[in-house]
Amino acid sequence: MVAMAAGPSGCLVPAFGLRLLLATVLQAVSAFGAEFSSEACRELGFSSNLLCSSCDLLGQFNLLQLDPDCRGCCQEEAQFETKKLYAGAILEVCGUKLGRFPQVQAFVRSDKPKLFRGLQIKYVRGSDPVLKLLDDNGNIAEELSILKWNTDSVEEFLSEKLERI
């Protein structure tokens with residue numbers, strides 16, 4: 001059985017064609033320097049903490065066709081980063097998976113989150129630990145996987161990025 005979906009002309013086309021169309025559109029958008037949303041990057045198979053230096057390595061593995069998507073999803077390494085405070089942050093975790101990340105669990109269940117203005121703990125089913133930094137309008141400015149961070153790293157990072165109470 002082949003999955004079918006309505007195409008642009010109303011005709012039924014294989015769902016694979018829609019994925020190909022989506023990939024083509026995303027490549028066209030990336031050619032104009034636009035960044036993809038974190039959801040689109042995950043759909044394309046890229047991590048939320050992908051560094052642009054990783055995209056430079058694609059040629060070594062004959063994967064240059066992935067370069068435009070990689071560039072649309074990557075984050076530049078901060079060479080001369082100025083200290084920027086964000087308006088808030090959301091630490092997303094799955095309550096049922098939290099035990100697999102004892103360091104993040106220790107941070108979430110401690111009093112430390114109360115020390116940071118604008119920090120919210122959000123339980124999202126199935127989510128690995130992710131930290132979303134918010135701009136002044138409440139939009140996601142940065143998204144980082146904190147999968148392997150320890151309690152001190154989370155606290156230190158938040159001390160640099162959020163205002164302490």
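Cβ coordinates are placed from backbone N, Cα and C, and glycine is handled just like the others.
With a cut-off of 8 Å between CB atoms and residues at least 6 apart in sequence, the same chain places Arg125 near Unk96 (mutagenesis position), listed in sequence order. Classification of Unk96 (mutagenesis position) by DSSP places it in coil, neither helical nor stranded. Unk96 to Cys appears in Swiss-Prot as a published mutagenesis result, with the remark: Does not affect protein folding and binding to UGGT1 or UGGT2.
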